[in-house]
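Trainee: Please find one structure pasted underneath; my questions will follow.
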Amino acid sequence: MLFRNIEVGRQAAKLLTRTSSRLAWQSIGASRNISTIRQQIRKTQLYNFKKTVSIRPFSLSSPVFKPHVASESNPIESRLKTSKNVAYWLIGTSGLVFGIVVLGGLTRLTESGLSITEWKPVTGTLPPMNQKEWEEEFIKYKESPEFKLLNSHIDLDEFKFIFFMEWIHRLWGRAIGAVFILPAVYFAVSKKTSGHVNKRLFGLAGLLGLQGFVGWWMVKSGLDQEQLDARKSKPTVSQYRLTTHLGTAFFLYMGMLWTGLEILRECKWIKNPVQAISLFKKLDNPAIGPMRKISLALLAVSFLTAMSGGMVAGLDAGWVYNTWPKMGERWFPSSRELMDENFCRREDKKDLWWRNLLENPVTVQLVHRTCAYVAFTSVLAAHMYAIKKKAVIPRNAMTSLHVMMGVVTLQATLGILTILYLVPISLASIHQAGALALLTSSLVFASQLRKPRAPMRNVIITLPHSSKVTSGKILSEASKLASKPL
């Protein structure tokens, strides 16, 4: 009966699977009643299938109808795919890290970081609860070098302000730990994350724990009189340790955000293989290779510029020269200022260069200005280059680059105003937030130009990716075919 009318057979084969098509044609031969077709389809368990399916060219030896269910038809995809909720959680947690970086900057600007002289990760969660406890805490602070040399004039009420600034900063850090660790364990145990993502989460958890130790290591450098004497410094934290603390926070932020964006992108690809394969072709284009390298370079420049800003904050170098574009009356400070022998600790002066580059406030400010100029011109040059190559650059990546151009312009303006207005707390804090915003835009841009992971790519290209119809339409077409004479 099948070969009696091949034209009708071809129409039916385009809409039914190998099994359902054979059963349906037998039913058509026996009866033209659509209820019989429904019974046969119900036996093959396709009646209840309401998801979209792909139409493939007809072949008597191959299926024309194949549902896509990751957990059954493609177990490899199940192992590679991570839940969207994991991505949203990671991006949300990265937002908390962004907030604590800004709060840490405020703690530094208000000189509150050394107000808590002990590190108690668990018992230090609660602040002093009564007058007696406050007085005991104040006595501990009075024994610190900062109080003896800088803050001997403050009273208990003033101490409470700087104490709460540091306490909130530490409490926020503990909250991030809980918000990250507990859901990470849940997602891993419930198998909502792939092995690839589990490795990332494990690394981020270790980095988060390290950040807590680095924070106390930094604070201790401002409480130890011997270290202050060795640095010939006033009671303040080491600029090296401050920058390390800042850099660790930046790495933690980047790791969370990058992983979250990657998960969202891969979920989108699995949902729409057609669009994914089209994007793969663009990303495989050799013409986009230079832009991919440029995106990584911009990410590195943004990070290094922010770290040089950390050195400026650690040395209070923002107050050295408060003019722009010149530094004082010159375009550049004198060589004697830049390479001051007073910063050497060796008799042979072999540490002259690196000591001044990292410890001389004048030189450190010049380095930060130079990094800022490099960052701005690099983004500007990349933006101009991308406009010429916009035909080969994905639209979302081009949008991210436009945003980056705006952010770097705003950040440069904030930096100039911060210097001219003698580093007011409000401007300096916004400037620090701008550094992280610039890093964010460069990271998003780089992630959008990144090629897909090979395992995920291999899964995507095997998914059904032609035109789609629904099972309801299949039944409708089968009914029409059944009513036609054979």
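Yeah, the Cβs are placed from backbone N, Cα and C, and that goes for glycine too.
Pasting the feature list from Swiss-Prot:
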MUTAGEN   His169 to Ala, Cys or Tyr  Fails to rescue the heme a biosynthetic defect of a cox15delta mutant
BINDING   His169, His245  heme o binding site
MUTAGEN   Thr236 to Trp  Mimicks pathogenic substituion found in human patients: Fails to rescue the heme a biosynthetic defect of a cox15delta mutant
MUTAGEN   Thr236 to Arg  Converts to human ortholog residue: No effect
MUTAGEN   His368 to Ala, Cys or Tyr  Fails to rescue the heme a biosynthetic defect of a cox15delta mutant
BINDING   His368, His431  heme b binding site
Trainee: Rounded to a whole angstrom, what is the C-alpha distance between His169 (mutagenesis position) and His431 (heme b binding site)?
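Mentor: With the alpha carbons as reference points, the distance is 19 Å.
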Trainee: If you measure C-alpha to C-alpha, which of Thr236, His245, His431 (recorded positions) come within 10 angstroms of His368 (mutagenesis position)?
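Mentor: Final answer: none.
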Trainee: Cα of His431 (heme b binding site) to Cα of His245 (heme o binding site): how many Å, rounded?
Mentor: 18
Trainee: Name the residues of the same chain, 6+ apart in sequence, whose Cβ is under 8 Å from the Cβ of His245 (heme o binding site)?
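Mentor: Within the chain, His245 (heme o binding site) has Cβ neighbours under 8 Å at Gly104, Gln211, Val214, Gly215, Met218.
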Trainee: Within 10 Å of the Cβ of His169 (mutagenesis position), how many other Cβ atoms can you find? Include all protein chains, please.
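Mentor: Counting Cβ neighbours of His169 (mutagenesis position) within 10 Å gives 20.
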